[in-house]
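See structure below.
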Amino acid sequence: MVLLKEYRVILPVSVDEYQVGQLYSVAEASKNETGGGEGVEVLVNEPYEKDDGEKGQYTHKIYHLQSKVPTFVRMLAPEGALNIHEKAWNAYPYCRTVITNEYMKEDFLIKIETWHKPDLGTQENVHKLEPEAWKHVEAIYIDIADRSQVLSKDYKAEEDPAKFKSIKTGRGPLGPNWKQELVNQKDCPYMCAYKLVTVKFKWWGLQNKVENFIHKQEKRLFTNFHRQLFCWLDKWVDLTMDDIRRMEEETKRQLDEMRQKDPVKGMTADD
C-alpha cells in the first residue's frame, strides 16, 4: 500500500521566474540544514537527455539525516541506515524526484512529481493518473501567507510573506485574500506547483505511522521552502540560469566544508 497526496502551492511569481527562484532557494536552504556531519552532500549535478527526447538537469544528493528522523526510527535503525539518496530529473516545467534508502531498498520510496503551471491551482489530475487512482488522491492547498500553516518553531518574521514587500518587484505583503486579488492584478504573475507525492514505507507495525509522518514533514518542507522562496525574491529575481549554475558549484564546495566543520542545524523530526 502506498500513500498518495497532491500538494498545490500557489505563488505570486511566473513559471519562468520560479525556475530560477527554486534553484536559488534549494541551494540556500541546503546550507541551513547542513553541519555536524549531517545535511546535504551533492554527488552529481549535470545535464541529461533521455532516448524519448526528455532533457534537463540531473542531480544526485545524499541527505545525512541522523537527528532529522523520528526517535522511534532512530532507535530501530542501524548506523548508516539514516542516509537517504535523492535523484532528481529537472525537465522544467516538469520535475521528478525519487528518494530511496540503501538499507530498506524497495521497502522505502518517496517520489515527488511536480508540474509548474501558470494557474491558481484549479486543474484536476494534471499528472494524468488513471481515473480510479486519482479518485483516491487527496489534494492539499498550501497557503504561503497563512501563519496557521506554519509551526511556531519554524516561524521567522523575515520569512513571512504577510510582512515581506519586494523592493525590486513591488509584490507583497500578501494579505488574507491575496490569491483572489491576484486574478485582478494585471501586473503580477502567478503560478501553481502541483506536487504529487507518493510514499511507500514497508516496516511491520510502523508503516502507517511513518507514511503519515513523512507526508506531514513534506507539507512542512513545502510550506517553509516556498515562504522562503517568496521572501528571498529580491535576492534571485535578477539572476540568470548561468548565475544559478555557478552558485550551485560554489554551494557544493560550501556544503562539503559545512558538514565537517559546522554544528548540527536546521529542522529536526522531533520538533
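Placement of Cβ uses the backbone N, Cα and C atoms for every residue, glycine included.
Original residues only.
S25 to F appears in Swiss-Prot as a published mutagenesis result, with the remark: Loss of phosphatidylinositol transfer activity but no significant effect on phosphatidylcholine transfer activity. S25 (mutagenesis position) falls within a helix when secondary structure is assigned with DSSP. Cβ contacts within 10 Å of S25 (mutagenesis position), excluding its own Cβ and spanning all protein chains shown: 22.
Per Swiss-Prot, mutagenesis T59 to S, Q, V, I, N, D or E is noted as: Loss of phosphatidylinositol transfer activity but no significant effect on phosphatidylcholine transfer activity. Annotation note: T59 (mutagenesis position) sits in a strand segment as assigned by DSSP.
According to Swiss-Prot, the mutagenesis experiment T59 to A carries the annotation: Reduced phosphatidylinositol and phosphatidylcholine transfer activity. Using a 10 Å radius centred on the Cβ of T59 (mutagenesis position) and all shown protein chains, the other Cβ atoms total 18.
For H60 (mutagenesis position), applying a Cβ distance below 8 Å and a minimum sequence separation of six or more within one chain yields V42, L43, V44, H85, E86, K87, A88. Among the mutagenesis experiments that Swiss-Prot reports, H60 to Q is described with the note: No significant effect on phosphatidylinositol and phosphatidylcholine transfer activity.
One mutagenesis experiment catalogued in Swiss-Prot, P78 to L, is accompanied by this note: Loss of phosphatidylinositol transfer activity but no significant effect on phosphatidylcholine transfer activity. Under the three-state DSSP scheme, P78 (mutagenesis position) falls in the coil class.
T198 to I appears in Swiss-Prot as a mutagenesis experiment; the accompanying note says: No significant effect on phosphatidylinositol and phosphatidylcholine transfer activity. Sequence-distant neighbours of T198 (mutagenesis position): residues of the same chain at least 6 apart with a C-beta under 8 Å from its C-beta are V2, L3, L4, L109, I110, K111, I112, E113.
Here the Cβ of P78 (mutagenesis position) has 7 other Cβ atoms within 10 Å, regardless of which shown protein chain they belong to.
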